[in-house]
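**Q** Input: one structure, supplied below.
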Amino acid sequence: MEDVEIKPRGYQLRLVDHLTKSNGIVYLPTGSGKTFVAILVLKRFSQDFDKPIESGGKRALFMCNTVELARQQAMAVRRCTNFKVGFYVGEQGVDDWTRGMWSDEIKKNQVLVGTAQVFLDMVTQTYVALSSLSVVIIDECHHGTGHHPFREFMRLFTIANQTKLPRVVGLTGVLIKGNEITNVATKLKELEITYRGNIITVSDTKEMENVMLYATKPTEVMVSFPHQEQVLTVTRLISAEIEKFYVSLDLMNIGVQPIRRSKSLQCLRDPSKKSFVKQLFNDFLYQMKEYGIYAASIAIISLIVEFDIKRRQAETLSVKLMHRTALTLCEKIRHLLVQKLQDMTYDDDDDNVNTEEVIMNFSTPKVQRFLMSLKVSFADKDPKDICCLVFVERRYTCKCIYGLLLNYIQSTPELRNVLTPQFMVGRNNISPDFESVLERKWQKSAIQQFRDGNANLMICSSVLEEGIDVQACNHVFILDPVKTFNMYVQSKGRARTTEAKFVLFTADKEREKTIQQIYQYRKAHNDIAEYLKDRVLEKTEPELYEIKGHFQDDIDPFTNENGAVLLPNNALAILHRYCQTIPTDAFGFVIPWFHVLQEDERDRIFGVSAKGKHVISINMPVNCMLRDTIYSDPMDNVKTAKISAAFKACKVLYSLGELNERFVPKTLKERVASIADVHFEHWNKYGDSVTATVNKADKSKDRTYKTECPLEFYDALPRVGEICYAYEIFLEPQFESCEYTEHMYLNLQTPRNYAILLRNKLPRLAEMPLFSNQGKLHVRVANAPLEVIIQNSEQLELLHQFHGMVFRDILKIWHPFFVLDRRSKENSYLVVPLILGAGEQKCFDWELMTNFRRLPQSHGSNVQQREQQPAPRPEDFEGKIVTQWYANYDKPMLVTKVHRELTPLSYMEKNQQDKTYYEFTMSKYGNRIGDVVHKDKFMIEVRDLTEQLTFYVHNRGKFNAKSKAKMKVILIPELCFNFNFPGDLWLKLIFLPSILNRMYFLLHAEALRKRFNTYLNLHLLPFNGTDYMPRPLEIDYSLKRNVDPLGNVIPTEDIEEPKSLLEPMPTKSIEASVANLEITEFENPWQKYMEPVDLSRNLLSTYPVELDYYYHFSVGNVCEMNEMDFEDKEYWAKNQFHMPTGNIYGNRTPAKTNANVPALMPSKPTVRGKVKPLLILQKTVSKEHITPAEQGEFLAAITASSAADVFDMERLEILGDSFLKLSATLYLASKYSDWNEGTLTEVKSKLVSNRNLLFCLIDADIPKTLNTIQFTPRYTWLPPGISLPHNVLALWRENPEFAKIIGPHNLRDLALGDEESLVKGNCSDINYNRFVEGCRANGQSFYAGADFSSEVNFCVGLVTIPNKVIADTLEALLGVIVKNYGLQHAFKMLEYFKICRADIDKPLTQLLNLELGGKKMRANVNTTEIDGFLINHYYLEKNLGYTFKDRRYLLQALTHPSYPTNRITGSYQELEFIGDAILDFLISAYIFENNTKMNPGALTDLRSALVNNTTLACICVRHRLHFFILAENAKLSEIISKFVNFQESQGHRVTNYVRILLEEADVQPTPLDLDDELDMTELPHANKCISQEAEKGVPPKGEFNMSTNVDVPKALGDVLEALIAAVYLDCRDLQRTWEVIFNLFEPELQEFTRKVPINHIRQLVEHKHAKPVFSSPIVEGETVMVSCQFTCMEKTIKVYGFGSNKDQAKLSAAKHALQQLSKCDA
């Protein structure tokens, strides 16, 4: 906003001068510019505003009493200064801000404006010290008495360092609170002592008059009216009806209503629904008595609207009923009133009752006088000259008088176009619920209209007095009696123009009293003036001893060693805030239970000294760490006793570590930080800490690792005179021989093979599968090597040259920058050809090596040359490799047959039968060939050799007979270039790169196998020791991998056509139950035209439809009412209710089968022992079931899916993942048994987080052995014994910064000569310097800033691996161990990876012997006490299929947090934490063992379909376990029964209808507080979304509305998980636990395995019309929000999903969207 220049008036400057020197309370009457004084003071004290606090910077506080005032003052400061202003009120959720957020705010802003409590907390929690403030301005400071935060704030001054205190400036227009108009002087003295300064105003009378000119002095008028005597019969009748209703209301039972907390937690909202109803009726009676029947007929409509909305919002049926009864009564009353009004008119038309005559006749004298005054004052005036305020006492009166005036003005011609009324009420609702958001919006527009002059008569409830700035008014009417001095001063202060009138209405009888009162008020005003006149600016400041005495209190504040202060009066709020951090579902409200002790109890505990005093006890909620009862000290009154108890409880919580050093409940982050050194200290060396918030950019930054070659391949280059080992490589075809495959079949099986020659011995390696175009082959590396000694350096040189020739000339895997590496470093071994020598022994084929130091270059020849050469001989061509030089390519071909019977002049076969071979060749290539010399010689038949070099996956190319025949080519030998290289060796070479690469990773896998076996002490087992024979590598057939003809992988997506997800509507019963499940609708943000009518302002014309609309709007149900009428049953029956389900669980008709089975019967008796044991569990129990962990399994575990092999880590990772969660759960539950479930879950999620696993695996030094890159030999593979020039390679070691700018183009420019590449291994100096220059030039060219690493890394042994892959590897390795060695051994591996640290006396192998300890289980309880809670528990045990030995576990598993009576065990949360992990692990193990054909993605879907909350809830209900839950919450039981009815209609099956019901997690679980996790760029967007959420009626805070949208209560699934944990803890036998689970889940295990339910995101994406778009996630503290925009009925709709991580939030958004679509598709 542009700066508004306001000129200071003389007296303002003098006040500021005084304030510069000392504290003061500025007293200036309303309208004389206090705010401006404050702004001048801020400017005087701003010298250190722009320094940071650390270097002596200062800040200013501006404290206000209410949110509206604070908002107004913040705007004023921003308008008139250039300071950075921050605005803070409780509603923004500042209570939950972290220290980091506060320090950012304090760093950023210089003047902090806000409400008092916020600043009080800010200083007590040491976010800012008093010494860092230069000035504190306190607006409306006369409130600072008693325990008001203003006074509490000033109390802090007494315990702070006295030399560094800020200046205190109070501002007020009245010096006295309310009506305390006696002994003004003492009151004022106290005020001065509180604020440590004098009241100051302007010094002499002349100035005082001056202020009075500026300030307000209206003419005061008093209008009296006769007291009304007669009471109409109708009034009596109505009063009697209401009395009667009260009696029946008291008898109604509406169940236990959950207690709702306000934002500040100071007071309870909604404590009694009944008293709310009574209050409305009492209000109505008051209106009728005070303003007459006509007014009453308007007031009753307000009630009807209110009750109708409440009825629709009612959470339980009984509450609905209560509001319905009230509604009926209102209708009746309205009828009586309207009838009475119609007595005066002659017809029954409603409209005729709104005449001036009727209004005057049926109003009380007071209203009559008021209307007369209006008429007299304003008749036929110019509306622009009128600015009138009418003050009334009650909120409802505003609406009522507003309605009355509208009709009166309409029916009075003189006023019709003159007055335009509006009304405004104070805000009483603390909850920022939907209605108050609308309300505030409407209020704002009301004030705006008044300011703009569109409305010129404003009716306000007296709350408007303080500070809400409505411009100068010339008429103020006070309709109701003035109650307090301040009200008088301030409402009078509203009349600000010089000829203003201030009109009071009073009854004749009260006239004297009122005059008396007004006189007293004026006298008080004068007293104040006297007090000030006597001591204007010469007064002495209050002495220190006066201040000390003034703040003396019953309880001393507690200061801890960090200097933070715990004020007794803050203790209650802290306690409540602490309870809010205790985890609970939407229905368990956790609050401390206060109890006033009876005398006998009190005397027993405190003895005689406590006689006549009050003692209060506090019990914390069931799941809090503090289990003991806390007693207050005996106090004089209940209030201080309560404070004392809360104060003591806070001190205990502080000592237990539940409050942090600032006395604020510990956040999850702080709790994690407190154990970071125990579990996460290894993060530090990677520059990370577990509490650090992750910046998105850093989080995704993947690390680069130095690859490590297997030990056996390092420094293994053969040397002269030393023993070397040659390991022969055998290829065995696994396909049938036929015309097409024959050449391959025969050539692979010749005795000539290759071997790898090296100085180290190799372990036994598993046989590996490869896939050629002809089919599958097996590759075996010989177990026993050939031992050889190289005699001389000539032989060694020959071996080197042949090795280089193989890769350079035949395989062509050679970049111009490669050199032969003779240093014997990584992968230093040679490839040698073997031949069958004398005595059938294999030996080196020296002859071949001698002949082929280099492969001859193919070249053509002209006719003369061919005439001079000898004629070709058949024996030279048999089995050799040739190439057609005259065709345009240099393709090697294998000669498969020599046709002696054919000549070039023979006729061709097949389609060219009319030509000879000679004619055909000449016609195509004649001009290149010239002619054929030897026309009478033989012909050769050749086959193309594949160019592919990767053979890991099956090539799914389709070969039909025609293309196979085409493979057969007949050529003229004289026109071919013959390499003379043996065809079988050439053919075997093609497979070599794939084999060598696979051996490389197999050796790594073998090393891991040995390493783990040794650690676990299993290397001595016979099958793991020296006799270990690896099993052949297994192909995971579920990974349907496809390749194109070149061997590149084609990703497989079995993409089906998008299909509509509808199926026929099953039965009437579903349709009925669906109608009850109101799945709420959100359309966001609402457009203006969708906003409901402002009911209060259109009371008289509101129709039921609008009420219905308002209700649907307020709960977010805006649906097109006309298009979709829920009640229209036929409409539903004719349609299908859209959601996909197949023929689930056989075709039983739902809901019929079990109609006559009693509720508590088991669904089916379970027989022990018929469940197939899980292999993993057998291995856990005994060693004889252990199987060796195979080399191939370790290989799979280090192979990422990105490597595109026929096996990878994903399947093992599913098992490892669930094992990891299980072990982390058991470990934390036993190590920190007294933590609450929220903290356990948080630490667990950090323990199993990808970041933690990443650091653990790096610590174990495994990442460098992973296979994560698809094998492409020609582009990203360094063959053995080959490297970059050594001097170039050194750059990476010696100058890593420079190495970053080396690009692949620079390497290609290296153009090495043969001398450099094959002999020296270094590049020449000229070349080298040119190369370095070229790299430097990259900085200037368009390569500047490019990242070459991905293209260059393979040459220098570096690899970049995604962090997630590394975490998955760790899980997969654990999976290998669990699968083969069982749980105990796998627990030991956790210590190996340092994921868990064992305690001295608790080795990790004993994790399964978990003791549930902690303070939560009371020992020595007898069974009768337990069974007192467990009614009919044998039915439960029968249905569960398990009988408990110790029923304490059972009791704990059934106790909901809302059940305060059970103090024996605590609630089920701890068990649920354990049960969740046990269930997840056992189900994962089962599907892992039983679904080998299912791909990993489907396995994951299957697992989540089985263990998600909805499925658990269905199973819980199907087994009738919900009857036994111990909870005290009407809302919860109603939602459960709603869900049970729905499930019965579904035949208790988990259908897809059920799967999209909303769970609690889908409805926003925690308040969205702005935590530092938020990416700053997304902040405005997130805020917008959050505020839209708020407007939409999803309150952004607390539990206000959350539970209304839940269809599936989390409690059902939680109880089932808790019962599973209870079974395990009771029997300590996982196999027995599995039997129980299997019997519960059997129908789903079979059904879902048959047809895996696809997850909601895919379901949405595959929907025909939806076209969903998901937003990127917005992180908010512990919550993530994802929005999803999709199309439904041609409209774009946006929904929001919440969850604890990105995937959950996305799933939840998809669910919301599917629910919408399910309606639209109908």
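Every residue, even glycine, has its Cβ placed from backbone N, Cα and C.
None of the substitutions listed is reflected here, since the structure keeps the original residues.
Below, the features straight out of Swiss-Prot:
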type	residues	note
DOMAIN	15-193	domain 'Helicase ATP-binding'
MUTAGEN	Lys34 to Ala	ATPase-defective. Unable to unwind blunt termini (BLT) dsRNAs but is able to bind BLT dsRNAs. No effect on binding to 3' overhanging (3'ovr) termini but abolishes binding to BLT dsRNAs; when associated with A-1217 and A-1476
MUTAGEN	Ala500 to Val	Increased viral replication of the Sindbis virus (SINV)
DOMAIN	571-673	domain 'Dicer dsRNA-binding fold'
DOMAIN	875-929	domain 'PAZ'
MUTAGEN	Glu1210 to Val	No effect on RNAi silencing activity
MUTAGEN	Glu1237 to Ala	No effect on RNAi silencing activity
DOMAIN	1433-1628	domain 'RNase III 2'
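Map the listed features onto the structure and describe their local environment.
**A** The average pLDDT for the domain 'Helicase ATP-binding' (15-193) in the predicted structure is 83.
In the three-state DSSP reading, Lys34 (mutagenesis position) counts as helix.
A coil conformation is recorded for Ala500 (mutagenesis position) in the three-state DSSP classification, outside any helix or strand.
Summarised by DSSP class, the composition of the domain 'Dicer dsRNA-binding fold' (571-673) is 46 helix, 14 strand, 43 coil.
Helix, strand and coil content of the domain 'PAZ' (875-929), in residues and according to DSSP, is 19 helix, 14 strand, 22 coil.
In this structure, Glu1210 (mutagenesis position) is part of a helix by DSSP.
Less than 8 angstroms from the CB of Glu1237 (mutagenesis position) sit Pro583, Asn623, Gln1469, Glu1470, Glu1472, Phe1473, each of them six or more residues away in the same chain.
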**Q** Please report the distance from the Cα of Ala500 (mutagenesis position) to the Cα of Lys34 (mutagenesis position), rounded to the nearest angstrom.
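**A** Cα-Cα distance, Ala500 (mutagenesis position) to Lys34 (mutagenesis position): 22 Å.
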**Q** Please report the distance from the Cα of Lys34 (mutagenesis position) to the Cα of Glu1210 (mutagenesis position), rounded to the nearest angstrom.
**A** 71
**Q** Taking only same-chain residues 6+ apart in sequence, whose CB is under 8 Å from that of Glu1210 (mutagenesis position), what do you get?
**A** Ser1201, Asp1368, Ala1372, Pro1496, Gly1497
**Q** Using a 10 angstroms cut-off on Cβ to Cβ distances, just flag whichever of Lys34, Ala500 is the loneliest among these mutagenesis positions.
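**A** Taking Lys34, Ala500 as the mutagenesis positions, the minimal 10 Å Cβ count falls on Ala500.
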